[in-house]
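Quick look at what Swiss-Prot annotates:
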- K152 to A: Loss of tRNA ligase activity due to impaired ligase activity, but normal end-healing (MUTAGEN)
- K152: active site, N6-AMP-lysine intermediate (ACT_SITE)
- E218 to A: Loss of tRNA ligase activity (MUTAGEN)
- E326 to A: Loss of tRNA ligase activity (MUTAGEN)
- K541 to A: Loss of tRNA ligase activity (MUTAGEN)
- D726 to A: Loss of tRNA ligase activity due to impaired kinase activity, but conserved CPDase activity (MUTAGEN)
- R804 to A: Reduced tRNA ligase activity (MUTAGEN)
- H999 to A: Reduced tRNA ligase activity due to reduced CPDase activity (MUTAGEN)
- T1001 to A: Loss of tRNA ligase activity due to impaired CPDase activity, but conserved kinase activity (MUTAGEN)
- H1060 to A: Loss of tRNA ligase activity due to reduced CPDase activity (MUTAGEN)
- T1062 to A: Reduced CPDase activity (MUTAGEN)
Amino acid sequence: MDAPFESGDSSATVVAEAVNNQFGGLSLKESNTNAPVLPSQTTSNHRVQNLVWKPKSYGTVSGSSSATEVGKTSAVSQIGSSGDTKVGLNLSKIFGGNLLEKFSVDKSTYCHAQIRATFYPKFENEKTDQEIRTRMIEMVSKGLATLEVSLKHSGSLFMYAGHKGGAYAKNSFGNIYTAVGVFVLSRMFREAWGTKAPKKEAEFNDFLEKNRMCISMELVTAVLGDHGQRPLDDYVVVTAVTELGNGKPQFYSTSEIISFCRKWRLPTNHVWLFSTRKSVTSFFAAFDALCEEGIATSVCRALDEVADISVPASKDHVKVQGEILEGLVARIVSSQSSRDMENVLRDHPPPPCDGANLDLGLSLREICAAHRSNEKQQMRALLRSVGPSFCPSDVEWFGDESHPKSADKSVITKFLQSQPADYSTSKLQEMVRLMKEKRLPAAFKCYHNFHRAEDISPDNLFYKLVVHVHSDSGFRRYHKEMRHMPSLWPLYRGFFVDINLFKSNKGRDLMALKSIDNASENDGRGEKDGLADDDANLMIKMKFLTYKLRTFLIRNGLSILFKDGAAAYKTYYLRQMKIWGTSDGKQKELCKMLDEWAAYIRRKCGNDQLSSSTYLSEAEPFLEQYAKRSPKNHILIGSAGNLVRTEDFLAIVDGDLDEEGDLVKKQGVTPATPEPAVKEAVQKDEGLIVFFPGIPGSAKSALCKELLNAPGGFGDDRPVHTLMGDLVKGKYWPKVADERRKKPQSIMLADKNAPNEDVWRQIEDMCRRTRASAVPIVADSEGTDTNPYSLDALAVFMFRVLQRVNHPGKLDKESSNAGYVLLMFYHLYEGKNRNEFESELIERFGSLIKMPLLKSDRTPLPDPVKSVLEEGIDLFNLHSRRHGRLESTKGTYAAEWTKWEKQLRDTLVANSEYLSSIQVPFESMVHQVREELKTIAKGDYKPPSSEKRKHGSIVFAAINLPATQVHSLLEKLAAANPTMRSFLEGKKKSIQEKLERSHVTLAHKRSHGVATVASYSQHLNREVPVELTELIYNDKMAALTAHVGSVDGETVVSKNEWPHVTLWTAEGVTAKEANTLPQLYLEGKASRLVIDPPVSISGPLEFF
């Protein structure tokens, strides 16, 4: 969960057309004024290159050398010297005189920008999870890298850059999240340092300020809303240490983080390193064995056993958070990491905790409980309790309460127009400019920098910029741009920049320009620790089902359960389990539990939806009672019963809670219920709903008419009928549902665009209630990075609509706002690329038909057409941000819309020949769609294949033997031995069933432990020879004695006392009882047939 972005005017700004791309220069000269000073003509290359920050030694200010200075200090790199205090700060300069409005950009205007706080860049891996695993194993096996794994705590991102540098949440600052963060961080110092805490707090803040550093933490607390389990204590865990310097942020390695944290006595995470093929493959196998039932104790124990190095956390997850573990983060790091970690662990032992037994004052929960009236009261109380080192001023939270904290949006325009004062500024301008040009889903929010209030003058302005990326698609698209422009700085998560706009009369300095250009050569790092970029950024997040059932299945399903009912909720959680690839057994268990939960909470709450921020108040007692019923239930739930009551101290949070899911969507296994919404094949004895997730102009009505009149229908006797949306009065989909109930075995052509998930849920509900399948038909298109429909497709749709006459829905050439209407439909699909769009439809409905639209050999879209569409999209974004869904003929941009609608028509008419020529002929399209529908109607359709991986299915490791070879051995034994032939007679069918699953068990999770089963992963899928030497049997069971061979000279050892292949068990006898056959033989209760010579059979080592 992360802080919601602060509210404010979300209107977009029109970036100035002409942006100055040339560089200016700035040296950090000493000055008696607070204005930046431009370099002289004698500035050397060496001096400007020193603007690139160099790593510092970590440690306390009193115990280590001071920070390396970059040149001399100036107002550009200093916090204002006025000494902010909790009262009396003069903010009149900020709000007096409309300084920004009067600040004009000319040749003497410069900008200095520095990153003030940031977290790691977010790289969206384009590979599947399985491909990432394979690459990780390959790199570790070759000695090119080490795999690092850490615990994923359930909390909020919190960043701290010193008492003047500021405190930040993921996309905001100056709110309850950061107030709680500062309080908890200060309390960690008091707990660690005891009576020395005030002195160490001051030193720590001074150290961060002088070295321009930022530490990032996971803030885990019970006062900011529920995750998977309410933590037993409030704490932080340091996850990143960043040197911001005067250039590109430099992140510490994990060993450096641990060294830094142990010197300052800050909490560190539990970390494991895997540097061999055996250990890294064992890790992935251990996770697969635990992912459906793992809790903190079992996971940490298993990883401790298989890892090469284990570094325990400063705070035990079980003691401060609880047993419910969100997940693990695995990433590739340098092959030297193990050696570096060993050195750090040797030189920096865990520090003492001097304040453990001291009275630290009121706790976070006590303070929040005492100030429940409003959020500002809670923040003030928390900040007063922090002390002067961490909070010398509360200006960041309250500023001047008679004025807004946000600044005018023109800050960004002037930032981009100004000459960059140094190389770092030029790179930040490059980032923002590209994100705007590519229209990435991001907001650039500017705020007054209250810490610099005393330094402000008409020619010297200071602001804070928050770069808020709205969706993961923004990171994906930016990463794609980095492939074409390797010199781009990464797009960071938690991205805050200090901006200084100022005037200088020194003129331009050509030597400084050259110096800055040369500095850029030193910025490209090439490979990180010898790793190529793609490999250096390999990371995978792995979450546990015990956490997901609480957050994703219970909490995130509340709105569906209360709004749409139990049936829709069931569809939701089945789809989630399918996406995750949950094993069949767990699906059945979860269905039973979640159905019971849905009935329980609806009965208790009625129509009053349970709050997602306090859902555990109801869910935890329910889960506790459910777990007590059986051991199986207890394993499913993981842990329950230690509920922390939050109702009296929950912080007042303005806005919805946010959760980073980071789930990779895959086709899952067969759902656990007999009537799933998603079907592996469409059944021909059911009804059929054909619907269109499309845009006006896709020819769906014309297609429906042709399909309705097609001779012979769809090859069977089911009636076909259609319902045209433009002719239906009232709500359309309830009418379709009525028709389905009247004619449950009919084929319904739903002639209406179905553009969003709410409609898809209604269709799923119809399918479930009326025993029908649904088939989506979509116009084929390459799409864009964030939309399943390309601009080419959009152009054709608009062209078709503007050729219509007398359209029933009044959307034709006479419609004055037709272009706006199509843009509105187009944006309903925003946020999904083509692959994501199609995958979700297939996951929901089990089928998909692509309606041919554009010829593959067409020439590119003409520039005038592309340009007018892009202008329309920009205008739509401006309009929707300011006015929401208000008609285009109303509002601020009405005149611009009128002008654009005319320009659109003129442009499309001028390019009508091109737009007509690129379309697939209508008759060809109809024929292809009809044939695919016939296949579906017959029940012969199978959905497109996709990678399927069953997680959580590892229970034991075994060698899988070919059934034909074992069967051949039995035939030979029967032919040579009448007694054996007599024994086998009458058991052929049951033996054949066993032979289909014949295997030699090596280790079982319940009997031998997760780590033991996982240890076989280094030989996964390798052929292992097995020598069969004898057959032992009686009237209840029979099995072959097996001697397991070796792989690459290493003997594969079975942990079973008697390795064997079970051939047969009588009814009521479990396979496990076959383990007793050797003892029964010694007791004279079983017979033995020696196989001479022994028979050798090979099979792959697999997990089951």
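Our numbering is plain: 1 for the first residue shown, then up by one each step along the chain.
Glycine is treated like the rest: Cβ placed from N, Cα and C.
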Those residues of the chain, 6+ apart, with a Cβ under 8 Å from that of H1060 (mutagenesis position): V1000, A1039, L1040, T1041, A1042, A1074, N1075, L1077
Spatial neighbour of K152 (mutagenesis position) that is closest, considering only the mutagenesis positions E218, E326, R804, H999 and their CA atoms: E326
K541 (mutagenesis position) and T1062 (mutagenesis position), distance between Cα atoms, whole Å: 39
All-chain count of other Cβ atoms within 10 Å of K152 (mutagenesis position): 21
Rounded to the nearest Å - Cα separation of E326 (mutagenesis position) and H999 (mutagenesis position): 35
Long-range Cβ environment of D726 (mutagenesis position), under 8 Å and at least 6 residues apart: S701, K752, H807, P808, G809
Whole-number Å value for how far R804 (mutagenesis position) lies from H999 (mutagenesis position) (Cα to Cα): 67
DSSP three-state assignment for R804 (mutagenesis position): coil
Alpha-carbon spacing, R804 (mutagenesis position) to E218 (mutagenesis position), which is rounded to whole Å: 57
Mutagenesis positions compared (E218, E326) - the one with the fewest other Cβ atoms within 10 Å: E218
For T1001 (mutagenesis position): intrachain residues, at least 6 apart, with Cβ closer than 8 Å: F956, A957, A958, S1054, N1056, P1059
Other C-beta atoms that fall within 10 angstroms of the C-beta of K541 (mutagenesis position): 17
